[in-house]
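Just below is one structure, and these are the notes that go with it.
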Amino acid sequence: MGKKQNRKTGNSKTQSASPPPKERSSSPATEQSWMENDFDELREEGFRRSNYSELREDIQTKGKEVENFEKNLEECITRITNTEKCLKELMELKTKARELREECRSLRSRCDQLEERVSAMEDEMNEMKREGKFREKRIKRNEQSLQEIWDYVKRPNLRLIGVPESDVENGTKLENTLQDIIQENFPNLARQANVQIQEIQRTPQRYSSRRATPRHIIVRFTKVEMKEKMLRAAREKGRVTLKGKPIRLTADLSAETLQARREWGPIFNILKEKNFQPRISYPAKLSFISEGEIKYFIDKQMLRDFVTTRPALKELLKEALNMERNNRYQPLQNHAKM
């Protein structure tokens, strides 16, 4: 711009210095000088026009660049704002993650404590189960021991079932009734043995008119051998009577032993039908002949184990072995019990 102003100043000086056109001489040298001056003026004017055009284009270009820069700047600001927002959200997430981590640690610690408590409780339960099993075994052993003792105490006893009751009964009258039974059914035994009775009575002791059947008579002999002789004689005779009416003679056993004998009832009847010659021996053992040998069984589980290797016998006793226990008395088809 300074050069252009200088040029304009120079041109103005030249114009002021040059004479007016009317005063110009018409010499060739003068005309040549005039032509050069006119060319310079034309050239400067063309330069000013072209430079202005370029400058305007340059300004427009720069304006567009500024607009683009502003747009880019706005985009950058927007990105920065979004980035800050994202960073803020990330910081919040980081804080939440830290809190969740702490909660997880707390929960893990509580879970570990619960697992320890559960493990301790399981150990206690297992110990209680072991103690319970041991206690059950001990109770079972005690019950078996008590049952054996009670059966041993009752071993000299004989139970008479179905003997009619009279209005007035006492020990002497009951002894006479027993003597009548022996004379009527076992006369040889009466001649051979001296029947010594320690005690004889009805059971239960109190009479009840509501009772449909006569109370049982319990006879306690001084020796076990006498009871066994009478039971053996009853088995041989098959039918025992008193004044022509049928009665039964059995061993006087504990309630548990009687129940164990009753549970053999269905199996006993099946084996008797198939001619296995079964017997119920003291206190509650089942015996029968299998493959030419006498087999003894103290409970059903022992019999189950035995028949697993004998398919025919297993099929024969399948239903009877799977029957549930019940307290219903099942007679052994008038087979005498010991």
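Glycine residues also receive a Cβ, built from the backbone N, Cα and C atoms like all the rest.
Just the original residues are modelled here, none of the noted substitutions.
Leu93 to Ala appears in Swiss-Prot as a published mutagenesis result, with the remark: Small decrease in localization to stress granules; when associated with A-100 and A-114. Every protein chain shown contributes to the tally, and the Cβ of Leu93 (mutagenesis position) ends up with 11 other Cβ atoms within 10 Å. According to DSSP, Leu93 (mutagenesis position) is assigned to a helical segment.
Taking a C-beta cut-off of under 8 Å and a sequence gap of six or more, Glu116 (mutagenesis position) has no contacts in its own chain. Here Swiss-Prot describes Glu116 to Ala as a published mutagenesis experiment; the accompanying note says: Loss of LINE-1 retrotransposition without affecting RNA-binding; when associated with A-123.
Asp123 to Ala appears in Swiss-Prot as a mutagenesis experiment; the accompanying note says: Loss of LINE-1 retrotransposition without affecting RNA-binding; when associated with A-116. The Cβ of Asp123 (mutagenesis position) lies under 8 Å from the Cβ of no residue that sits 6+ residues away along the same chain.
For the mutagenesis experiment Arg135 to Ile, the note given by Swiss-Prot reads: Loss of LINE-1 retrotransposition without effect on RNA-binding; when associated with I-132 and I-142. Counting every protein chain shown, the Cβ of Arg135 (mutagenesis position) has 11 other Cβ atoms within 10 Å.
Spatially close to Lys137 (mutagenesis position) yet at least six residues away along the chain is no residue at all, judged by Cβ distances under 8 angstroms. Secondary structure at Lys137 (mutagenesis position), taken from DSSP and collapsed to helix, strand or coil, is helix. Annotation of the mutagenesis experiment Lys137 to Ala in Swiss-Prot: Loss of LINE-1 retrotransposition with decreased RNA-binding; when associated with S-133, A-140 and S-141.
According to Swiss-Prot, the mutagenesis experiment Arg155 to Ala carries the following note: No effect on subcellular localization; when associated with A-157. There are 17 other Cβ atoms within 10 Å of the Cβ belonging to Arg155 (mutagenesis position).
Note on Glu165 (mutagenesis position): other Cβ atoms within 10 Å of its Cβ, all shown chains, come to 12. Experimental mutagenesis at this site is recorded by Swiss-Prot as Glu165 to Gly, annotated: No effect on cytoplasmic localization, may increase nucleolar localization.
For the mutagenesis of Arg211 to Ala, Swiss-Prot gives this note: Loss of RNA-binding activity; when associated with A-206 and A-210. The structure shown keeps the original residue. Using a 10 Å Cβ-Cβ cutoff, Arg211 (mutagenesis position) registers 10 neighbours. Secondary structure at Arg211 (mutagenesis position), taken from DSSP and collapsed to helix, strand or coil, is coil.
In the shown protein chains, 17 other C-beta atoms lie within 10 A of the C-beta of Ile218 (mutagenesis position). Recorded in Swiss-Prot as a mutagenesis result, Ile218 to Tyr carries the remark: Moderately alters RNA-binding activity.
Over all protein chains present, the Cβ of Arg261 (mutagenesis position) has 25 other Cβ atoms lying within 10 Å. For the mutagenesis of Arg261 to Lys, Swiss-Prot gives this note: Loss of LINE-1 retrotransposition without affecting RNA-binding. The structure shown keeps the original residue.
Quoted from Swiss-Prot, the note attached to the mutagenesis of Tyr282 to Ala states: Loss of LINE-1 retrotransposition without affecting RNA-binding. Using a 10 Å Cβ-Cβ cutoff, Tyr282 (mutagenesis position) registers 15 neighbours.
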Of the mutagenesis positions listed as Leu93, Arg135, Arg211, Ile218, the one whose CA lies nearest the CA of Tyr282 (mutagenesis position): Ile218
Residue from Arg135, Arg155, Ile218, Arg261 whose C-alpha is spatially nearest that of Glu165 (mutagenesis position), among the mutagenesis positions: Ile218
Alpha-carbon spacing, Arg135 (mutagenesis position) to Arg261 (mutagenesis position), which is rounded to whole Å: 26
